[in-house]
Amino acid sequence: MRKYVLFFISGNNDSQIWATTPNTPRVIARGGLERNIHTRTLARMVNEDAPGTSTPAAQSRLQTTASPFHRTHLTQMCRRGDTNASLLRDFTRMIRDTPRNFSKNTQHGNDRDFGDLERDPDVDLLLSKVCLECVYVEPKEGAIPKANKIFISNFLSDMYINLVSVTGEVMKIIPIWKNAETTRKNLLEKGKHEPCVVDCVDAAFVMKSGITVVLGSDFTTAMFGGNERIAPIFIKEMSNQRVGRKFRLFSFAENRIFAVNEMRCIVVEIPETVTCKSATELMRTCFLHLDRDLSRKLLIKWRSVKRDVDTERLDLDRKEMIDVAIFMLDNVGVRVTNVVAQERADSPEGHGGKQMRPRMSDSEVLSMMRQFFEEMTFRPKSEVITEDGYKCHLSVELDPNGEGFVHTQDLLHAFHSQCEDWSINTMMHSILLELIPYAYLLAKVMNYRAFEEYYVQLFKHLLSQIAIEFKIPPEIHEKFVGAIHIPKPCWSLNNVIAHIICERTTPETMESIPKFISKSSVRLLTILAVGRKFIGMGTNIDMDCERWLGKDWKRRIGLSGDILKSFRRIMNGKSSNSAGRASQLIELFEIGSITIDFMVLAVKVLMLKFQTDAFAGAQSIEPKKCIYATADEMISIAHLRWKNDIRMHNVQLMLNSSRPILIATNILRKNEDDNMKELQDRFLTQTSYRTFSQPFGRAFLDFRTAVPSLLTSIYIPRLNVGGMIYPSRVTCDPPTTEIFKLCTEWGNFYNSLASALRIGSSETVRIDNEWIVMVSKNIKSTAVIGGMTLGFGLNGHLAPFNMYHAHQMLSTFDKFHSVALLIGLSASNFTTCDVQIHKILATYLSFLMGPTPLEIKLDFTIQTAAISGLGLLFADSGNMTIAKKLVNEIGRAPNRDEEPVTDRNAYKLSAGFSLGLIMLGKGNGSASTVIPFKQNIPPMSQRLIYMMNGMRRDKCVFLPQVAPPVVNDVPNLPFSNGGMMTSSQVANHVKESEYINIHQSAEPAAIALGMMFMKMNNEFIANALALPGTITELERLKPDSMYSRVLAQCLVMWDSIEPTHDFVKSLIPPVIREYATAALHFGVPIRRDEDGEEVHEAINDAEEKYWAEIVDKGTVSQTFLYAVSAACMAIALKFSSCGGPNEKNIVNTAFRIIEYYTKIVMPDGKSNKDMGSIRMCIYSGAYTRTSCLSMLITAMAILRVGTGDLEVMRYARLLRLCDKPESDWIATGKKHFEQMVAHQALGILMLGEGRYAFKKDDLSIALTIISTFPTIPQSVSDNSHYHQPLRFLWSMAVEPRLLVPFDIAESCVVEVDVTIVMKPKDGNEPIVYKEKAPYLLPPLEDLQSISIGGGNYQLVHISLQSEDQVKVMKDIMTIGQGRVMLKRYGVDSSEMKIKEATTLYDDTPSLMSMFNNEDTAVELDEYEIQCMMEKIDEGINLNSSDEYPNVQIELSCVRDVTERTTMDLAQLQKRSLKLLSESLDLWQDEVNVSNTINGLADAVQDMQI
C-alpha cells in the first residue's frame, strides 16, 4: 500500500462550516421520484447553522449558498464531496442511469449491476422507501442516526448500499443484490440477509479493488468486502485519535482514496487483488466455477493474506499464477508443496582475510552468466535441471479433516477450462506449461482417468520432467474419493473447434458445447459457427443459440443491454452474409488484431478469412461524396487501361473543334490563274463539315466528366471555323454567306450542348435555377444559350426550372430557345407525364391545342421539337389518347396553314418516335378494353401497317370533326370526312391523293410499330414488318424505309437475334439473295492463280445487258445492304457491353460478322474486295453505301462501347478521312453525315472517357435507335428529314459502369484483380471470371457478386442479388464515380518477418541447430527434415491465397513456427497443425497447402520425443 501526503494551509479554521454547507445540485427533470427525493432531502437535512438559513422558513425551500472562503481546486472538490447535496449522488445516479429491463449479471463501466431489481413494477416505490425510510426520515426502531453519506459498493458481483452517519459514527450496509423480491424482504420484512452495522467515522469505496475502506471509531482503518471485514490497514498519519477524527475519506481514481482534513490530504493506494494477467484470469475462472459462498470466503481470505509484491521480479507472472493455483488447491483440501532445491554447496575458502560473502562455485558463476545473457537477448530462460533430471519436485497431501473435498471437481473444471483457453493463445503457452502439472496432479488424485490421459497425451515430455510425490494415506484418499462427484467426460476446446470447421458438419449435426467453456471461448466458437453458416441462417436466432448453447445462452456469451441488441441486429441483418456477420461479431466482442495475432494458426487463419471476406452486401460499401475525377486521375486510369498507346489523347485531338483549320496554299492553288480567296473560302466551307460535326462526338467523350463552379460561368470551348494559312501563318476569316452563318449558328448550338453535357447528372450535381439564369445572362448568342439549356435538360437539371423564366424564353419565339426548352423540359421530366409541361407542349401542337383565335405562325422545327418532347414526357405510359392523335399526325396530309412544309418528313418521323416511346412494349395497349364506336376504327397496329404498305387515307387516319355535323348524315360520329380535308384546307404547294404517302409515313410507322411490340415476339407483326418477297413489291418501297422495317422486325423478335450469318441472311428476302449471287456475283468464291494471287472476273457486257433487262440491280443492292446494316445494328444493340467468358466470345463473333459486312461497303481501294462487293457498291449508289457504312461502323462502336477498341477506331478514322477536303465535299451532300458518324463512333468508344456504357432496358434501346437513326442531312442546319437535336437522346440511355479501385492511403487509382460472378442462366451454374480493374463492368442486372482487391489490398465483396444491393451499387457508380476504396495491407513477407526476428541474435540459427537444441531435439536425420520443409515450401507456393495476403503470410510462417516449437509443446503444435489442415479444407483452392500441412502434422507426430 502506497500513500502520498499533501499539505495545504488555510487562514481560518472553518472545517466545521464548509463541511456542512449545502450546495444544491441541478435538479434534473426525470420524474416525480427524483424531484421528490431531492426536495425532501434538502428540506429536511439543511444545517440550521449554515449560511443562508437564518430563518426557519428558508429550510423548506431549495437554496444555493456560495461559500465565502477561497480554496484550491482540490479543496473545492473535497468540499463538494462532503456536502449534503452530494450524499445523493451515487444513489440518484443509480435511479437515473439504470435502464429498464436490466439483465442479470451485467457488468458496466462502473462495475455496478442492479440485476432484475429494475424489472419490478414497484421499483420506484421500493427505492423511494429505501431512501426515505433508511436515510431521510426521523429515526425509528432499527434505524440509524441521520446519514451524511451514501454510496454503492460491490463485492464479487454482490451490491450493497452503504449509509454512513458521521454523528452516530456508524455505517449501515444493506445488501440489495439477488432480485427485487429478496431486496424487498431484506429491507421491509427482515429477511435472511440482514443489514450490517459497523462502527465507522467515514468510509469510501475503491472501485478497482472492490473493497470498502472504513475508518473506525477507534481510528483504525480496515478493508471490508461487502459486509464482511477483510483485514486492517495501518496509516500512520491517521492513527492518532485527536487527528484521525477530522479525516474524511473520498474515492479517487480506480484504486486510490483520499484522506483529507483541514491541513493535509493523504492519497492511499490499495493493492490490487492480483497483479499479473495470468493470475487474474485463473482466479476469475476459479471463482466462476466454485460455489458463490466459497468464492466469497476465498477472496476475503486471499485479500487478508495479500502482501505487496516485487513488480520488478522477472518471473512475477509465473510465480503469482502458481501461488493462486496452490492457494485454490489448498482451500479444497489438496495441499501441494513445491520442494525447494537443496542448499547451495559451500564454496571453497578464499585467500585469507575477511570475506563479506562466500565465494561462488564455477557452476554458479556459469549459471548466473547464462541467465544474464538470456535476459539480454530476450530468449526464454532455460529451466534449472536438478541432478536427478527433474525440473521441480511437487509434494501432494490431503486435508485429513476433508474440508472442501466437495468442491474439488469444480476446481478441476476451472483449471481445465483455463488450460484450454490458454492452449489457443500462443502468447500464454509458457504460462500454460506452469499450470498443467497442477491440473494433472489434481486429476490424478481424483482418479479422473480421462483427464489424466488427456494431459499425458499432450504434455508427456513436460510431465516427465516433473517429480510428483503423493503423501496420501489410503483411508484419507478413500474419504476423498467418496466425497467427490462422479467424473464427467473430458472435453477439449480443440475438438469443439474441429467439429465446427469440419466439412461434414451441418447445422443439424452440430453438437452442443460443454457448459464449462469460458465466456471468451464461447464467443470465439460463436464467431466460427456464424462464419460457417450454422447460426444466423434461420429466422429464429434465439432457437439456434439455445439449441447450441443451452437456455442460458445469453449469459454464456455475455450478452445484455446494448450488446444483446447489437447481437440481434447483426444476426438479423439481411444485407450481410455469414462472413460479414462474423466480422461484425469480432468487432462487437472487441477481439482486436493483437488478440487474433496470438491465436493458434487454424483459428487465426479463419478469423483473417472472415475479416477479408466480410461484407454487408452493398451496405459494406457506401458511396462517397461525389468528387469528380481530376485530370491526373483520368490520365492514370487511361494509362492503367491502355498501357501501350495514347488512344485517349488521339481521340481528344480528333474531336477538338477549337483549333483553326490549316490551309496549305501550295496544295490548293494548282495554277496561277486560280483566285486564292475563293479557294480558301471554298476550302473552309468544306472543312467546316468536320468542325461542325465534332461536337456530336465530343459530347460522348466528355459526358458527365466535370462539376461546374457556382461562382463562374460554364466553360464552352470555341467553335473555330477560321483558318490559318500555311506557311505564312496568316489567319483567314470564315465565309460570310447566309448558309454558312446559319450552319455556324447551329454549330454553336451543338457545341454548347456538348459542353453542357460535361456537367454531371442531377443525381450527383445540384444546379439551381438562379445559376442557369446567371450563366445565360452574359451570353449574347441565342444559339449558345439554347444548346446549353438543352444540355442541362438532358442531364435532368431543368426539372426544378422556374416556369417564369421558361415562359420568358419561349415568348421570344426564338427557335433555339424553343427547341431547347421543349425537348429539355420533357427530358428532365422523362416518363413523368407532368401536367405543366404537357400544357406547354400542347401550345405548340395544333392537334392538342384545338381551334384558337390566335393566328401564330410557328416554325416547323419548333413543332417537331414539341412533338418529340411529347414522346419523352409520356414515355412508357401507354396513353392511348395521345397515341391515337400521333397516329393521325403520321398519316394526315398537309394543310394550307402548314405551308411551306420543308420539315414535314422530320415532323412525321418524330411523331413515329414519340408514338413508339409512349406505347413501348405495350402492343395495342388498352384498345381491346375500350368500347368501340359505331364507326369501325381498325386497331392501332393495323393502321400503322396500312401507313407502311399503303392504303386509303380514310382507313387509317381519323381526324376529329371541326365543323358541326351535317344533318341526315351519319349521326354522332366523332370523326368526319374519313380523315379527308375540305377544299379550303388542302395545301397549295403539295397535293396528295386519297391514298397514304408511304414515302413519308412508312419509316415512322415501321419504327413505331417495332417499338410498340418490342420483345413481344409477335409473329404477325414481325411478318407484317418483314420485307416483301417479290421484286415488284420491293421496288414500290422507299429504300430508306427498308432499314426501319428490318430493324423493327428484329425489335419484335428480340429473342431470335443471334450473332450468326444465318440470322443476317434470314432477314434478306430469298429473291434478293438469289439475284445478288446470280446478277452481281456476290458471294462467289474468288479464284486464285498458280501463284496464289486473286483472279477477278471481268465484267461480261452481254451478261450485264441480260440482267439489266431481268432485274433492277439497284433494288437488289440497296435491299441487301439496308437489310444487312439493320440486322447488324440489332445484333449490336442486344450484345452491347456484355461480360463473362461466354458473352465475350459472343461479342467477338458479333464483331467479326459486322466487320465482314463492313468490308463490303468500304470505299474503293481501302480493302481487298471481290467483284461482287464492288458491283453491289456501284449499283447501290453513294448515299446507300454511305448510310450502310455509317450504320455498320456505329454498330461496331455500340458493341465495343467504352472499351476504346482500336479496330473500331481505325474504321472510324477511315470514314473520317476517306475523302480529302480539297475534293468536292459540297456537291456530295453526305459529308456532314459521314463526319458526324465518324466522330460519334470515336466518342462512343470513349464514352464518358471510358466510364459509361449503354443500358439494356427497353427505353434505353429505343433512345439509342432514335439518336443513331440513319437519315442523311445535307448540313448541320438541315432538319428537314431528321430533327438533329434528337442525336443527343443517347445521354438518357447510358449508365456508369467503370469500376475504379482507389487506394485510400495514397489517394490514387491502383490496379487490382476483380472477380465477377454472373447470374446463372437457363438453369446453369454461375459463371466466374477474373479481370484487372479499372474495368468496365457488364450490366449490373446480370451480375451476382463482385470481389475487388487481393494481393496487397483488402478484398471487398459486393453482392448484387437483391434490388436494394443493385441500387446501392448504382449509387457507387454515379455518386461515388465508381470508386471502391481499398486499404493496403501493411504486411511484410514471411522472409522479412524471419529476417527481422533473427536480427536479435548474433548468429542466425540454422534448422539443424534448432532441432539439436536440448529443448527442441528430435530424432530425425537432416535429409528427412530437408525433404519435409521443401515440401512445405512447394505446397505454399502452389496455393492461391493471393486474395488473402494476411492468410498468405501466416501460411508462409508455418515452417518457421514449427521449427521453433519446443518439445514440451510438440504435441500441442501437432494438434494445431491438424486443425489448420482441416480449416484449409474449407477452401477448394487450398487443397495443396492443406495436404502439405497435414503431412507436416503427421511428421511431427512421428517424432520420437
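Using N, Cα and C of the backbone, Cβ positions are placed for all residues, glycine too.
Just the original residues are modelled here, none of the noted substitutions.
Small disclaimer: the values here were computed from a predicted structure and weren't measured.
What Swiss-Prot notes for the published mutagenesis of G333 to R is this: In ax102; results in sterility. When secondary structure is read from DSSP and collapsed to three states, G333 (mutagenesis position) falls in the coil class.
Per Swiss-Prot, mutagenesis L411 to F is noted as: In ax143 and or224; results in sterility. Residues near L411 (mutagenesis position) in space but far in sequence (CB under 8 A, at least 6 apart, same chain), listed by position: C286, H289, L290, M328, L329, V332, L442.
For S828 (mutagenesis position), applying a Cβ distance below 8 Å and a minimum sequence separation of six or more within one chain yields S762, F792, G793, L794, G796, H797, L798, A799, F801. In the three-state DSSP classification, S828 (mutagenesis position) falls within a helix. As a published mutagenesis entry, S828 to F appears in Swiss-Prot alongside the note: In ax102; results in sterility.
The note that Swiss-Prot attaches to the published mutagenesis F975 to L is: In ar104; results in sterility.
With a 10 A radius on its CB, M1196 (mutagenesis position) counts 25 other CB atoms from all the protein chains. In Swiss-Prot, a published mutagenesis experiment is listed as M1196 to K, annotated In ax76; maternal-effect lethal.
According to Swiss-Prot, the mutagenesis experiment A1197 to V carries this note: In or170; maternal-effect lethal. Look at A1197 (mutagenesis position): DSSP puts it in a helix.
Sequence-distant contacts of R1297 (mutagenesis position), defined as residues of its own chain at least six apart whose C-beta falls under 8 angstroms from its C-beta, comprise S1137, G1202, R1251, Y1252, A1253, L1336, L1337, P1338, P1339, L1340, M1373, G1378. Under its mutagenesis entries, Swiss-Prot includes R1297 to K with the note: In ax78; maternal-effect lethal.
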Cα-to-Cα gap, G333 (mutagenesis position) vs A1197 (mutagenesis position), nearest whole Å: 89
Cβ distance under 8 Å to A1197 (mutagenesis position), same chain, sequence separation 6 or more: which residues? V1208, A1212, Q1240, A1241, L1242, I1244, L1245
Please work out the number of neighbouring Cβ atoms within 10 Å of the Cβ of G333 (mutagenesis position), leaving out its own Cβ. 24
R1297 (mutagenesis position) falls, by three-state DSSP, under coil
